[in-house]
Amino acid sequence: MPLKPEEHEDILNKLLDPELAQSERTEALQQLRVNYGSFVSEYNDLTKSHEKLAAEKDDLIVSNSKLFRQIGLTDKQEEDHKKADISETITIEDLEAK
């Protein structure tokens, strides 16, 4: 896991000390190198995850749109069928009464 920003800043401030021993300077630089590697790795993982989720979201939007269109067509067909049923129930008596 990458270093927290405060930890990273502490290491950088430590490196500014001109009296810092070479071994400590090497260790601090190594920590920064490892931190950078883990940061890049985590960034790449998150980018891949984001791309995957974005693609899944797009697929779901398309599927949802298709379902809404299908439901809309089904509802319209039911309304048309109800209208047809109503028109078929008119009897001669109904016509004579009008």
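Yeah, the Cβs are placed from backbone N, Cα and C, and that goes for glycine too.
Don't look for the substitutions in this one, it keeps the originals.
Using a 10 Å Cβ-Cβ cutoff, Glu56 (mutagenesis position) registers 10 neighbours. In Swiss-Prot, the entry for mutagenesis Glu56 to Lys states: Forms procapsids which have incorporated the connector. Defective in producing infectious virions. The structure shown retains the original residue.
DSSP assigns Arg69 (mutagenesis position) to a helix. Swiss-Prot lists Arg69 to Glu among its mutagenesis entries, and the accompanying note reads: Fails to incorporate the connector. Defective in producing infectious virions.
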Between Arg69 (mutagenesis position) and Glu56 (mutagenesis position), how far is it from one CA atom to the other, in Å?
20
